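Shown next, in structure tokens, is the structure this report addresses.
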Amino acid sequence: MKSSGPVERLLRALGRRDSSRAASRPRKAEPHSFREKVFRKKPPVCAVCKVTIDGTGVSCRVCKVATHRKCEAKVTSACQALPPVELRRNTAPVRRIEHLGSTKSLNHSKQRSTLPRSFSLDPLMERRWDLDLTYVTERILAAAFPARPDEQRHRGHLRELAHVLQSKHRDKYLLFNLSEKRHDLTRLNPKVQDFGWPELHAPPLDKLCSICKAMETWLSADPQHVVVLYCKGNKGKLGVIVSAYMHYSKISAGADQALATLTMRKFCEDKVATELQPSQRRYISYFSGLLSGSIRMNSSPLFLHYVLIPMLPAFEPGTGFQPFLKIYQSMQLVYTSGVYHIAGPGPQQLCISLEPALLLKGDVMVTCYHKGGRGTDRTLVFRVQFHTCTIHGPQLTFPKDQLDEAWTDERFPFQASVEFVFSSSPEKIKGSTPRNDPSVSVDYNTTEPAVRWDSYENFNQHHEDSVDGSLTHTRGPLDGSPYAQVQRPPRQTPPAPSPEPPPPPMLSVSSDSGHSSTLTTEPAAESPGRPPPTAAERQELDRLLGGCGVASGGRGAGRETAILDDEEQPTVGGGPHLGVYPGHRPGLSRHCSCRQGYREPCGVPNGGYYRPEGTLERRRLAYGGYEGSPQGYAEASMEKRRLCRSLSEGLYPYPPEMGKPATGDFGYRAPGYREVVILEDPGLPALYPCPACEEKLALPTAALYGLRLEREAGEGWASEAGKPLLHPVRPGHPLPLLLPACGHHHAPMPDYSCLKPPKAGEEGHEGCSYTMCPEGRYGHPGYPALVTYSYGGAVPSYCPAYGRVPHSCGSPGEGRGYPSPGAHSPRAGSISPGSPPYPQSRKLSYEIPTEEGGDRYPLPGHLASAGPLASAESLEPVSWREGPSGHSTLPRSPRDAPCSASSELSGPSTPLHTSSPVQGKESTRRQDTRSPTSAPTQRLSPGEALPPVSQAGTGKAPELPSGSGPEPLAPSPVSPTFPPSSPSDWPQERSPGGHSDGASPRSPVPTTLPGLRHAPWQGPRGPPDSPDGSPLTPVPSQMPWLVASPEPPQSSPTPAFPLAASYDTNGLSQPPLPEKRHLPGPGQQPGPWGPEQASSPARGISHHVTFAPLLSDNVPQTPEPPTQESQSNVKFVQDTSKFWYKPHLSRDQAIALLKDKDPGAFLIRDSHSFQGAYGLALKVATPPPSAQPWKGDPVEQLVRHFLIETGPKGVKIKGCPSEPYFGSLSALVSQHSISPISLPCCLRIPSKDPLEETPEAPVPTNMSTAADLLRQGAACSVLYLTSVETESLTGPQAVARASSAALSCSPRPTPAVVHFKVSAQGITLTDNQRKLFFRRHYPVNSITFSSTDPQDRRWTNPDGTTSKIFGFVAKKPGSPWENVCHLFAELDPDQPAGAIVTFITKVLLGQRK
């Protein structure tokens, strides 16, 4: 039967003459029938020259093709009649515009299709499409583009899309870019937000929350607002966002939202359900479960021990199965396994063991690759993404249908699964552990690109449409192949038209108002805009999303607790515009910290911007400094994008010196560390708390959980004397890129820096020096005033105009490694009591109050019901993750922050014995001090000691003191050689009265080797106006102690490396006690001895130098009267946090400080066992009755340890229900100083720093400083072995991998004798014989780690002797994420590897923290 009507026309359009499935024949091409036409309303584009036809042109009567009159003869396309009008919609071969929930076509056609709703031409269109624009709802549009379109056509379609959106919605639409950033998106659309993530992946959970919150904020601000979701490639991203927002909007949905929810569900089922990956479905389920409360959130970190994957022997014919794993945390690579090889038929399951266990928290992605037989390619076996907040057991299993890539791979068995084994501790799991078959071998030494590539390191690092005239490429593959993709820019790019002028403010929401289910010809009435959610709905949303990192105007749960209360910033309200576009995310801020749980938002001050989640921001100094690039290091390397993410984010104020940031300065960033912003500048606008906080400020201390930081009067940094400038920051997981080389080297004012090449005839040919002299308004106690660095041995100059001697910015080093049995050096005569090494087998434990069992203290009657104190639980011993390669990129306290008020030079707490031969000739330089009145310099003879320098900055000419040189001491049997250092030129100033104001009667106890004598120091004679014979007593309250002893002289261009008294096999020792440097008040002067001051020892005399922990330089000259406990108030608690919070203190150090104190004395430190928690060490009167027998000092048993856990509500002592949450550590300390609650006794708040309470000691002879060693540098000759690329790996594992590669390669590398020099600028290698190279320099900011081989392997020399192997890890030039380990072996027995490594780690790397 012959068809008629619409069906006949449909079949004709499809090229079929009847209803049978006969093959269609091509129609005969017919000539065009052109006629002249004037184009007025919408001029088309010429079909030949692609230029818009302005005015008159020609148009074909049949096919409607348009062209210029002059181009008419050049038309080559055939003329074919268009299909009927009712069938034209959804059949265009180029782009498809579809309306779900709408019945009108985009061109306002009144004609409607009579086809049934179920009929679809989608299968015909899947072959070729360039744009798929779908109205998901009336206010949510989805714009999808193919993955790899022609770039020029793609730009044209983007312009058409922008034109359509502008014509329909004007500036009322907000475009969410879910793919890589593009310049033209920002250029063509008024408001764009970038929330991109890699294709076929699930977005981070907090990013999912952020997108939904931003959509909600935009749509609720104005009923006419529209959201456009832009996606390029797989449409699964659209499904993830639409599904997530569907669940999000149901929280506060009304009756008018039911239809929108239905259409969103219909879109997901019909359009994107088949394109969703298993991980994307999993994250949608996570999001829905967290919103509904069906998923209980687990906020504790997990340690991954094993990954069990199935064996796939037939994965690649001829090659077998060679898998390896890559583990990412928040899209940053944290682990790469070795390549596993299976010989013959092996077991059904392969066990990949992670040693040590890998700490994971947050979004985790595990990818398994198969290394190809040729070794140059790799194939993705499976990929799985999950979030640790949803894991509540020790095992996590994923079957095949939940594994990305594997779920559609027939080579992956249907019954196979992937299993992860976790625990809450890094210790090995006891009991039966999975083991591999003996036929399984592992290759850890591979350096092939297929294994090393990190496919995600360059995502969103640049704009996708960036064209700079050169080849654009990605350094790593994005599809699993080992090769980068190179794209040539188009030869001719048409100019992008400028956006249309802003339209009138009032327009209709949309012309698409009727819903397709009605099938009516008349549009229905417009649905009113959604009202903004009520306060109750917002609170409910906050409660549900509290743990996800984003709340409805509140701060997330991931933010760590501050030592001092935050001056919280209020939230943004939903208004007609958000003021953060383009490029920034709206509506995400922090709550005031006054209330527990989830609170309502407060008002917001002006002048802030939101730092979007999942973005990478170029770091700026909040106090007005600027990033600078050191000499000899490219600026691009200085601005390495440090991947950071925080589960909480808030409003950031613009520093006054910077102004508003430029748009588009954000890229993708993966999590790792919490952001810290300094808000102490008095010039910043005040941030007011909510009214409830202001009322609580008037309450007594005991009633406050959140305490406010009071400011003192003053100017500049002196007004903040003694106050922490940063809140403590908690790293969430171990990362391989850890030291400030990742973009944290800041110069105060690069505008004032100048490069000075070496003058003719001067030494220092190894590099040129540079000078920085910032203005006073950029002053910071931790920054140099005028510091001259040089590769040679230049002496820093002093800038009297700046009023401050240069300070080195240092912090306690945290170098630790794997101690090996019997690895102590013969020189290790003693160990500093300040930093005892951890015994290998010792377990650490905390006392956690619980309801039943464990250690019990007799409690007062009114506290008896609170529950006894619980037994201690065993924790892990300290591992290498706590060292420089562990968690310490950002400072944990105000005292060791980068560029903070720290003057410590990171001298080791164990004795550092210096052997420094120096030639007699001078090698110093003079630098311009830029003083209003040039201060004359004083030349000291080698026999004179350098007098102290006044820091008053008055420019007064100094009086030249006279005196004898230092007295020699008796020889020490263990002292290595130390020839004299070179003389120095110093501008000298003397304070009135003959000696400096800051001298303190208290002094630290030097830690020396047994048998080393201490002689009284005979300083220079007093000046004429002081009593005769009274020396200027230089008590270095902030400098290391030095003890001298004579040795036969030696001669060498630079000092040798100081020999450490005690170091492990990898050359690293325990961190010193953290220093406390208090800024002087407006009327005070700092201590008399700056870091750069030192006496110049006499020629021919060697000196034995010993460093001790650094102490405060703000010691009062007269002791203050004791403060009564009852007089404590808010300000007192805030000001004393520097006395009891010691972040880098070890447990043994805390015991040593507290064991001689009265009961109630306490210290709080960062927990090394539980990341993000604190440890409370408390001295008690008697041990608990159930305490275990103690073999050591019984006094040490009186120091008990408690764990302070952190959470969304604040901090609390773990294990006791009666313990409330406190807004800060200060609040917790204040309350427990009044009432012990669950503690054995009340806390006694100290009135002074316990590190300063040391007995007086004789002043050692010949004061010298670590700064002298840095200026002169230390050098020796070593054997250079090789350099091994370690991808993103650093720390001891990088050195171990490089050592394994060097020792296993055949033939072994030929060593070369090189001159190894360490100075303030970095490490310089000079091959005197020029066999391998001439000279190589590694700037200090590129060096991330240094140690000896953790496995204590040795290099075998040709004569049969062996030498210890050591190395340092530095950034690979031109690659911000890859590292290279440079390997060496000892050459001179007097310069052991441990001494070199200790010098690098403790002095060189520590001075820039």
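Counting begins at 1 with the first residue displayed.
The backbone N, Cα and C atoms fix where each Cβ goes, glycine too.
Annotated domain 'Phosphatase tensin-type' per Swiss-Prot: 122-294, in sequence order. Averaged over the domain 'Phosphatase tensin-type' (122-294), the predicted model has a pLDDT of 86.
Other Cβ atoms within 10 Å of the Cβ of Cys231 (mutagenesis position) number 24 in total over all chains. Record note (Swiss-Prot), mutagenesis Cys231 to Ser: Loss of tyrosine-protein phosphatase activity. Reduced IRS1 degradation under catabolic conditions. Abolishes inhibition of AKT1 kinase activity. Does not affect disruption of SQSTM1-IRS1 interaction by TNS2. Reduced mTORC1 complex activation. The unchanged residue is displayed.
According to its DSSP assignment, Cys231 (mutagenesis position) is in a strand. Residues or ranges marked as active site, phosphocysteine intermediate in Swiss-Prot: Cys231.
Residues annotated as domain 'SH2' in Swiss-Prot: 1140-1247.
Secondary structure at Lys1142 (mutagenesis position), taken from DSSP and collapsed to helix, strand or coil, is coil. According to Swiss-Prot, the experimentally introduced change Lys1142 to Gln is described as follows: 6-fold reduction in affinity for PtdIns(3,4,5)P3 and reduced IRS1 dephosphorylation but does not affect cell membrane localization or affinity for a tyrosine-phosphorylated peptide; when associated with Q-1155 and Q-1157.
Within the same chain, residues at least six positions away from Lys1155 (mutagenesis position) with a Cβ under 8 Å of its Cβ are Lys1179, Asp1193, Val1195, Glu1196, Leu1198, Val1199. Under its mutagenesis entries, Swiss-Prot includes Lys1155 to Gln with the note: 6-fold reduction in affinity for PtdIns(3,4,5)P3 and reduced IRS1 dephosphorylation but does not affect cell membrane localization or affinity for a tyrosine-phosphorylated peptide; when associated with Q-1142 and Q-1157.
In Swiss-Prot, a mutagenesis experiment is listed as Lys1157 to Gln, annotated with the note 6-fold reduction in affinity for PtdIns(3,4,5)P3 and reduced IRS1 dephosphorylation but does not affect cell membrane localization or affinity for a tyrosine-phosphorylated peptide; when associated with Q-1142 and Q-1155. According to DSSP, Lys1157 (mutagenesis position) is assigned to coil rather than to any helix or strand.
Here Swiss-Prot notes a mutagenesis experiment, Arg1165 to Ala, with the remark: Does not affect affinity for PtdIns(3,4,5)P3. Reduced affinity for tyrosine-phosphorylated peptide. Take the CB of Arg1165 (mutagenesis position) and look out to 10 A: across all protein chains shown you find 24 other CB atoms.
Looking at Swiss-Prot, the entry for mutagenesis of Lys1209 to Gln says: Does not affect affinity for PtdIns(3,4,5)P3; when associated with Q-1212 and Q-1214. In the three-state DSSP reading, Lys1209 (mutagenesis position) counts as coil.
According to Swiss-Prot, the mutagenesis experiment Lys1212 to Gln carries this note: Does not affect affinity for PtdIns(3,4,5)P3; when associated with Q-1209 and Q-1214.
Here the residue is the original one, but Swiss-Prot notes a mutagenesis experiment at this spot, Lys1214 to Gln: Does not affect affinity for PtdIns(3,4,5)P3; when associated with Q-1209 and Q-1212. Secondary structure from DSSP puts Lys1214 (mutagenesis position) in coil. Here the Cβ of Lys1214 (mutagenesis position) has 23 other Cβ atoms within 10 Å, regardless of which shown protein chain they belong to.
Residues or ranges marked as domain 'PTB' in Swiss-Prot (evidence: sequence analysis): 1275-1408.
Helix first, then strand, then coil: DSSP counts for the domain 'PTB' (1275-1408) stand at 32 helix, 55 strand, 47 coil. Its Cβ placed at the centre, Lys1209 (mutagenesis position) has 19 other Cβ atoms within 10 Å.
Here the mutagenesis positions are Lys1142, Lys1157, Lys1212; the one with the fewest Cβ atoms within 10 Å of its Cβ is Lys1157.
Of all the mutagenesis positions in the list Cys231, Lys1142, Lys1157, Arg1165, the shortest Cα-Cα distance to Lys1209 (mutagenesis position) is found for Arg1165.
Here the C-alpha separation of Cys231 (mutagenesis position) and Arg1165 (mutagenesis position) works out to 47 Å.
Using a 10 Å Cα-Cα cut-off from Arg1165 (mutagenesis position), the mutagenesis positions that qualify among Lys1142, Lys1157, Lys1212, Lys1214 are Lys1142. Note: the Cα of Lys1212 (mutagenesis position) and the Cα of Lys1142 (mutagenesis position) are spaced 18 Å from each other. The separation of Lys1157 (mutagenesis position) from Lys1142 (mutagenesis position), Cα to Cα, is 16 Å. In this structure the C-alpha atoms belonging to Lys1157 (mutagenesis position) and Lys1214 (mutagenesis position) are separated by 25 Å.
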